[in-house]
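A.B. asks: Okay, here's the structure, questions in a sec.
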Amino acid sequence: MSSVNKDTIHVAERSLHKEHLTEGGNMAFHNHLNDFAHIEDPLERRRLALESIDDEGFGWQQVKTISIAGVGFLTDSYDIFAINLGITMMSYVYWHGSMPGPSQTLLKVSTSVGTVIGQFGFGTLADIVGRKRIYGMELIIMIVCTILQTTVAHSPAINFVAVLTFYRIVMGIGIGGDYPLSSIITSEFATTKWRGAIMGAVFANQAWGQISGGIIALILVAAYKGELEYANSGAECDARCQKACDQMWRILIGLGTVLGLACLYFRLTIPESPRYQLDVNAKLELAAAAQEQDGEKKIHDTSDEDMAINGLERASTAVESLDNHPPKASFKDFCRHFGQWKYGKILLGTAGSWFTLDVAFYGLSLNSAVILQTIGYAGSKNVYKKLYDTAVGNLILICAGSLPGYWVSVFTVDIIGRKPIQLAGFIILTALFCVIGFAYHKLGDHGLLALYVICQFFQNFGPNTTTFIVPGECFPTRYRSTAHGISAASGKVGAIIAQTALGTLIDHNCARDGKPTNCWLPHVMEIFALFMLLGIFTTLLIPETKRKTLEEINELYHDEIDPATLNFRNKNNDIESSSPSQLQHEA
């Protein structure tokens, strides 16, 4: 072969290598596709890239991924804690210690409303334009809206609650977008053996967010102690006290942006998710390879016979794989696919389980005032003592129930499995809510405290963690984000129902019948028990995804065979079927 032809081949090889490179990659998200960009066969390149992800061990790379992906959940839970305490602080500034009930509900529910929009909107968008192009956008929305909240002030022309509610709805859109994106990106980058633990650890950042909020609140209350402790009631909170409270809630909410800003670079520079790049964008590459068949004559005319043979083999492989590739994502195909019961029941199971859980998960907070009173961290009218007790009391409850539950899930979800943990959690919670509801007045304060902590534990070592993990694994790549968004949005709808409709039931006819406040709380707990019972049945619809690759899950539960796996099997079958005489003849 002449030196000119050799140079031409080397240039062509470098060009092909460059053609297969993808953008992005940083310390938290390694670009596995670029490790195999030199492989010309798209199916072989796909197989090797996915194998390198699935077989990877657990190390610092995964710890960094957990940190970067988990910051959104940390910010979300931090904000929930901050706004609950912030509302108390605001009430001293604008309402002499007693914010109207509708205003409180509006500020608390507004974030959930935005979250529903973000979960569905960003979830769908990530399947249309890709994960890389929008990952980080939701964090930018959260950061900007959090900063804007700290600048809101009251004036005759501007309603304080209305403006703050608007910013919280928009911030909720960012928070909602983080649910499907962080879940599916973590899932698609995670090693098969520890995928559940990695996804669970991302979600467990919620506990750290609540703890961070409590610690920062304690520091702020201690720092402003001199401006608060002399006010023994909201009426006694004068201009000095009001200024301190006004500064505290703004600092408390504003500090929620710090970790988000620190992690923003890593989100904006991630590579495209390998599964999305290979599953959704692969058809274009395979179609281009198939066009080589049209140039078969031109290939034979070249002086390099080996290049011609290789070109024909690649074209043949591409044509074969096109027939086995999943259909292109579209609304019509989505309806066709999930309109079939064997596929649609999985979406019903994930969405239904998340809905039933969140009704009770957010409704359980209705008992918080009673629980804090029991452990001696409620009841004081002194401004300093009330803020201090609220922060410390909630920290105790989080560390007693929520935090252990999250991490027991993380350490066992890849051993026990997702479905058994979720099923057992719903069964135990059904029993616990029945006890709380039907024996409420016989339990006593300490009995109620014990059951409250146990409920918190089994919600997190149970469906609260698994309802986040399973939707990120059990759907085809082209609809994984959309389906996760639908499931998560269903949960938030349940939360809104709990905070509005069921939340108001606790005082149903109490004043009319001359009964104390919260007289209907036991019956509300019984309603929550019914939702937990429904969760048992929705859990039966979901598959077990433990220790299976995403491609194996797709083949098992959606009947879509990975083209690279099929190609690899066919090659092995061809080798095994070849007789020794044939192999000797070929040699």
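Each Cβ is built from the backbone N, Cα and C atoms, and glycine gets one as well.
Here's the feature list from Swiss-Prot:
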| type | residues | note |
| --- | --- | --- |
| MUTAGEN | Arg168 to Cys | Abolishes transport and signaling activities |
| MUTAGEN | Arg168 to Gln | Reduces transport activity. Moderately reduces affinity for inorganic phosphate. Moderately reduces growth rates under low phosphate conditions. No significant effects on growth rates under high phosphate conditions |
| MUTAGEN | Gly172 to Cys | Abolishes transport and signaling activities |
| MUTAGEN | Tyr179 to Gly | Abolishes transport activity. Causes pronounced increase in secreted phosphatase activity under high phosphate conditions. Reduces growth rates under low phosphate conditions. Abolishes signaling activity |
| MUTAGEN | Cys237 to Ser | No significant effect on transport activity; when associated with S-145, S-241, S-245, S-263, S-335, S-399, S-434, S-455, S-474, S-510 and S-519 |
| MUTAGEN | Cys241 to Ser | No significant effect on transport activity; when associated with S-145, S-237, S-245, S-263, S-335, S-399, S-434, S-455, S-474, S-510 and S-519 |
| MUTAGEN | Cys263 to Ser | No significant effect on transport activity; when associated with S-145, S-237, S-241, S-245, S-335, S-399, S-434, S-455, S-474, S-510 and S-519 |
| MUTAGEN | Val408 to Cys | Reduces signaling activity and enhances transport activity |
| MUTAGEN | Cys455 to Ser | No significant effect on transport activity; when associated with S-145, S-237, S-241, S-245, S-263, S-335, S-399, S-434, S-474, S-510 and S-519 |
| MUTAGEN | Glu473 to Lys | No significant effects on transport activity. No significant effects on affinity for inorganic phosphate. No significant effects on growth rates |
| MUTAGEN | Cys519 to Ser | No significant effect on transport activity; when associated with S-145, S-237, S-241, S-245, S-263, S-335, S-399, S-434, S-455, S-474 and S-510 |
A.B. asks: On the three-state reduction of DSSP, what should I expect for Cys263 (mutagenesis position)?
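C.D. replies: Helix, per DSSP.
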A.B. asks: Given Cys237 (mutagenesis position) and Glu473 (mutagenesis position), what distance in Å do their CA atoms have, once rounded to a whole number?
C.D. replies: 52
A.B. asks: Tally every other Cβ atom lying within 10 Å of the Cβ atom of Glu473 (mutagenesis position).
C.D. replies: 26
A.B. asks: For Cys455 (mutagenesis position), what residues in its own chain, 6 or more apart in sequence, show a Cβ-Cβ distance under 8 Å?
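C.D. replies: Listed in sequence order: Leu364, Gly401, Leu429, Leu432, Phe433, Ile436.
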A.B. asks: List the Cα distance (Å, whole number) between Cys241 (mutagenesis position) and Arg168 (mutagenesis position).
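C.D. replies: The separation of the Cα atoms works out to 26 Å.
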A.B. asks: Whole-number Å only: compute the distance from the Cα of Arg168 (mutagenesis position) to the Cα of Glu473 (mutagenesis position).
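C.D. replies: About 30 Å separate the Cα atoms of these two residues.
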A.B. asks: In Å, rounded, how far does the Cα of Cys263 (mutagenesis position) sit from the Cα of Glu473 (mutagenesis position)?
C.D. replies: 25
